[in-house]
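A short write-up of the structure that comes next.
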Amino acid sequence: MYTVMLDLKGRSVLVVGGGTIATRRIKGFLQEGAAITVVAPTVSAEINEWEAKGQLRVKRKKVGEEDLLNVFFIVVATNDQAVNKFVKQHIKNDQLVNMASSFSDGNIQIPAQFSRGRLSLAISTDGASPLLTKRIKEDLSSNYDESYTQYTQFLYECRVLIHRLNVSKSRKHELLTEIIDDQYRLSLVKQREFLQQIEKYK
């Protein structure tokens, strides 16, 4: 498996199923600004709320071939083997498909993941052990705490500024290397001092 990150903003996403797994997947898709359609006879209370707010569309029925047309990303989150088989038989080769109940039946896996601002971390054991995946996620989320939210934004702003400086490539590299020292994550004062230092190069 090759790990990539998808930009789902404005992209069509079809979620087949309306239970716990579907709800969890949808929550992430909403954060990414996807255009979501849910197809399921019944859906969770959260999905009902999102529909009421106009955040997604719900078709309360069994999935049909017409629902799969012109969809960028399909997530099948149901334990109904007949539904899973139907979707597998009718998808197109160029569609991205995640089968929650059987990784091998789709061409996309959705790893455990979390974000701290511009920092995104994803963990997968390729289906070997969801429990180990969960443990590693908990360990990483503890090590990479909320301080990284502000820190990664600082790094991004500095990178933009440094690349605009009229200095040598080696000096730019030195500056970029300097700010990944943990002292900058832990001190807003150090961050301000560095930005003031950058101003002197202009």
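All residue numbers here begin at 1 and follow the chain in the order shown.
Using N, Cα and C of the backbone, Cβ positions are placed for all residues, glycine too.
The noted changes are left out; the structure has the residues it started with.
Keep in mind that what you see is a predicted model, and the values were worked out from it rather than measured.
Here Swiss-Prot flags THR20, ILE21, PRO41, THR42 as NAD(+) binding site. Quoted from Swiss-Prot, the note attached to the mutagenesis of SER101 to Ala states: 1.4-fold increase in the dehydrogenase activity. One mutagenesis experiment catalogued in Swiss-Prot, SER101 to Asp, is accompanied by this note: 2.8-fold increase in the dehydrogenase activity. Quoted from Swiss-Prot, the note attached to the mutagenesis of ASP105 to Ala states: 3.2-fold increase in the dehydrogenase activity. For the mutagenesis experiment SER124 to Ala, the note given by Swiss-Prot reads: 3-fold decrease in the dehydrogenase activity.
Where Swiss-Prot records a feature, it is marked here on the structure.
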| residue | record | Cβ contacts under 8 Å, 6 or more apart |
| --- | --- | --- |
| THR20 | NAD(+) binding site | SER44 |
| ILE21 | NAD(+) binding site | ALA77, ALA100 |
| PRO41 | NAD(+) binding site | GLY18, ARG60, LYS61, LYS62 |
| THR42 | NAD(+) binding site | GLY18, ARG60 |
| SER101 | mutagenesis position | VAL76, THR78, ASN79, ASN84 |
| ASP105 | mutagenesis position | ASN84, LYS88, VAL97, MET99 |
| SER124 | mutagenesis position | MET1, THR3, GLN109, PRO111, ALA112, THR133 |
Largest inter-residue Cα distance among THR20, ILE21, PRO41, THR42 [record-listed NAD(+) binders, Å]: 15
Other same-chain residues whose Cβ falls within 8 Å of the Cβ centroid of THR20, ILE21, PRO41, THR42, the recorded NAD(+) site, in sequence order: GLY17, GLY18, GLY19, ALA22, THR23, ALA40, VAL43, SER44, ALA77, THR78
Secondary structure of SER101 (mutagenesis position) (DSSP, helix/strand/coil): coil
